Amino acid sequence: MTMTLHTKASGMALLHQIQGNELEPLNRPQLKMPMERALGEVYVDNSKPTVFNYPEGAAYEFNAAAAAAAAASAPVYGQSGIAYGPGSEAAAFSANSLGAFPQLNSVSPSPLMLLHPPPQLSPFLHPHGQQVPYYLENEPSAYAVRDTGPPAFYRSNSDNRRQNGRERLSSSNEKGNMIMESAKETRYCAVCNDYASGYHYGVWSCEGCKAFFKRSIQGHNDYMCPATNQCTIDKNRRKSCQACRLRKCYEVGMMKGGIRKDRRGGRMLKHKRQRDDLEGRNEMGASGDMRAANLWPSPLVIKHTKKNSPALSLTADQMVSALLDAEPPMIYSEYDPSRPFSEASMMGLLTNLADRELVHMINWAKRVPGFGDLNLHDQVHLLECAWLEILMIGLVWRSMEHPGKLLFAPNLLLDRNQGKCVEGMVEIFDMLLATSSRFRMMNLQGEEFVCLKSIILLNSGVYTFLSSTLKSLEEKDHIHRVLDKITDTLIHLMAKAGLTLQQQHRRLAQLLLILSHIRHMSNKGMEHLYNMKCKNVVPLYDLLLEMLDAHRLHAPASRMGVPPEEPSQTQLATTSSTSAHSLQTYYIPPEAEGFPNTI
């Protein structure tokens with residue numbers, strides 16, 4: 001079949017026009033036509049020219065009269081080439097050569113009727129998402145919508161979005177899989193080049209080299225190379241030479257402490273926590289903070305003491321029970337109500353009562369937990385420093401139920417007026433009554449009393465005066481441990497009574513402050529007793545006299561009012577041996593006591 005072609009110049013001009021139209025953005029105005037019916041069946045009035053926005057972007061004005069002329073001269077765009085000729089021939093050529101591709105610019109004089117678009121949409125996308133049908137055949141009566149679907153590479157807006165999403169998802173999955181595969185990169189042993197099982201001793205290594213290095217650093221490792229210390233260590237020959245294998249372990253960086261911080265075992269973390277707890281407790285004790293939850297010393301601390309005393313292993317309740325059992329019995333005085341009081345008679349009654357109480361005090365001290373673990377020198381030293389304080393706190397405790405009076409014995413109850421018969425006794429009486437009133441106001445319990453009494457015994461000689469002529473304590477550390485134990489027992493009693501932490505702190509401070517007043521009263525009483533001795537008002541008994549002389553040796557030289565003569569070494573040795581002999585002589589076995597307890 002032959003076709004008539006146009007000139008070359010006109011063909012090139014039309015080609016440029018078509019290329020320009022294809023490159024224009026698809027933002028053409030919508031198809032302008034009068035709406036005579038609902039969408040889907042739209043009729044064009046033949047009397048009015050109408051503007052069509054064709055898919056390729058070219059706008060044409062036509063009416064029914066000009067349709068035939070336009071159809072006769074419409075150019076045809078084909079896939080195999082560009083040809084220009086009459087409309088009928090061009091339509092036949094275009095249909096035969098393009099197949100399913102749409103025919104452009106073929107116009108019919110008959111009215112245009114748009115039908116519902118098929119499910120397959122146009123490959124040409126409208127800017128506003130409208131679906132525009134495309135036309136293939138030149139029919140004399142009307143334009144028909146081709147039912148054949150568009151090519152596979154053309155899709156609607158929604159289909160494109162779904163397809164793009166699926167493509168992005170699949171590409172991201174492929175990238176993620178590639179990253180995971182690269183993360184799971186196979187690692188090899190730095191020693192023998194076998195597959196590594198993990199990070200061991202600072203390097204990536206297999207199980208065999210890890211176990212070999214562990215055995216080598218923990219046990220016998222004096223290996224000898226049978227060759228020149230240059231053996232090849234690989235997967236197959238790693239067991240041939242232990243010396244070269246160990247050498248290579250060190251060369252690649254294996255070390256005993258080479259453990260990753262995030263792979264520390266439970267045992268190592270447990271040891272680290274124990275170390276931190278011990279350091280924290282030491283810092284806490286150094287700063288003087290009060291113990292909170294755990295009142296007892298740590299076993300790690302007790303282990304380093306000079307003596308592992310059984311008293312340090314007692315619980316709070318066991319300590320209280322032991323102190324209550326050790327309490328001495330009540331002692332009756334030789335008071336005769338038929339005889340009036342005088343200075344000599346009252347001092348004789350009081351000194352005789354004190355001398356007998358000293359005997360029971362020695363027996364009580366030996367039963368205090370921790371006191372019997374001390375050597376004889378320290379036991380004598382503590383008793384010589386605290387004997388009058390112990391007698392006074394016992395007197396104050398017995399007098400709590402008798403306001404304004406002092407109960408020296410069950411048959412000897414004295415008030416302030418009766419104490420005036422002894423020179424200088426009223427001041428000491430007033431201090432004793434004030435302390436008894438303080439105990440009564442605080443509602444002191446018997447368990448707290450025995451703890452305070454033991455604290456007085458153990459704390460009296462710890463801080464020896466620099467001017468003292470006797471040597472100080474030899475086992476101060478052990479004494480401090482026992483003191484801490486008794487103090488913790490006192491706190492336990494307060495917590496057991498239901499006191500809050502703040503109330504416990506306040507009550508403990510108040511009780512310890514009372515001990516300082518008792519120390520002051522003891523010093524006043526010692527001065528008064530020494531003055532009575534110097535005036536020969538009353539004879540002193542042997543044990544009481546020894547205690548008084550020993551106290552003068554422990555006290556500063558200026559305390560007694562008159563400067564004492566410096567004792568000789570013979571006097572010091574005699575006093576020390578006499579006191580020690582007195583402690584052993586006046587010791588009463590517990591089974592020999594037949595008197596009721598004071599508590």
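Glycine residues also receive a Cβ, built from the backbone N, Cα and C atoms like all the rest.
Going by Swiss-Prot, these are the annotated features:
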- Glu357, Arg398, His528: 17beta-estradiol binding site (BINDING)
- 315-551: domain 'NR LBD' (DOMAIN)
- Ile362 to Ala: No effect on transcriptional activity and estrogen-induced interaction with NCOA1. Abolishes estrogen-induced interaction with NCOA1; when associated with A-376 and A-380 (MUTAGEN)
- Ile362 to Asp: Abolishes transcriptional activity and estrogen-induced interaction with NCOA1 (MUTAGEN)
- Lys366 to Leu: Reduces transcriptional activity and estrogen-induced interaction with NCOA1 (MUTAGEN)
- Lys366 to Asp: Abolishes transcriptional activity and estrogen-induced interaction with NCOA1 (MUTAGEN)
- Phe371 to Ala: Abolishes estrogen-dependent NF-kappa B transcriptional repression, impairs transcriptional activity, abolishes estrogen-induced interaction with NCOA1 (MUTAGEN)
- Leu376 to Asp: Reduces transcriptional activity and estrogen-induced interaction with NCOA1 (MUTAGEN)
- Val380 to Asp: Abolishes transcriptional activity and estrogen-induced interaction with NCOA1 (MUTAGEN)
- Leu508 to Glu: Abolishes DNA-binding, abolishes transcriptional activity and estrogen-dependent NF-kappa B transcriptional repression; when associated with E-512 and E-515 (MUTAGEN)
- Ala509 to Glu: Reduces DNA-binding,, attenuates transcriptional activity, does not effect estrogen-dependent NF-kappa B transcriptional repression (MUTAGEN)
- Leu515 to Glu: Abolishes DNA-binding, abolishes transcriptional activity and estrogen-dependent NF-kappa B transcriptional repression; when associated with E-508 and E-512 (MUTAGEN)
- Gly525 to Arg: Abolishes estrogen binding; impairs repression of NF-kappa activity (MUTAGEN)
- Asp542 to Asn: Abolishes estrogen-dependent NF-kappa B transcriptional repression, impairs transcriptional activity, impairs estrogen-induced interaction with NCOA1; when associated with Q-546 and N-548 (MUTAGEN)
- Glu546 to Gln: Abolishes estrogen-dependent NF-kappa B transcriptional repression, impairs transcriptional activity, impairs estrogen-induced interaction with NCOA1; when associated with N-542 and N-548 (MUTAGEN)
- Glu591 to Gln: In strain: SJL/J (VARIANT)
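Ranked by Cα separation from Glu357 (17beta-estradiol binding site), the mutagenesis positions Phe371, Leu376, Ala509, Leu515, Gly525 are led by Gly525. Distances between the Cα of Leu508 (mutagenesis position) and those of the mutagenesis positions Lys366, Phe371, Leu376 are shortest for Phe371. In this structure, the C-alpha atom of Glu546 (mutagenesis position) lies 16 angstrom from that of His528 (17beta-estradiol binding site).
Taken residue by residue with DSSP, Ile362 (mutagenesis position) is part of a helix. In this structure, the C-alpha atom of Phe371 (mutagenesis position) lies 24 angstrom from that of Arg398 (17beta-estradiol binding site). In this model, the domain 'NR LBD' (315-551) carries an average pLDDT of 88.
Sparsest Cβ environment among the mutagenesis positions Ile362, Ala509, Leu515 (other Cβ atoms counted within 10 Å): Ala509.
Using Cα positions, the member of the mutagenesis positions Leu376, Val380, Ala509, Leu515 nearest to Arg398 (17beta-estradiol binding site) is identified as Leu515. Between the CA atoms of Val380 (mutagenesis position) and Ile362 (mutagenesis position) there is a gap of 9 Å, rounded to the nearest whole number.
Neighbour density around each Cβ, counted as other Cβ atoms within 10 Å, peaks among the mutagenesis positions Leu376, Val380, Leu508 at Val380. The CA atom of Leu376 (mutagenesis position) is located 27 Å away from the CA atom of Gly525 (mutagenesis position). The full span of the recorded 17beta-estradiol binding residues, Glu357, Arg398, His528, taken as their largest Cα to Cα distance, is 22 Å.
Under 8 Å, Cβ to Cβ, and six or more positions away along its own chain, His528 (17beta-estradiol binding site) finds Gly424, Met425, Ile428.
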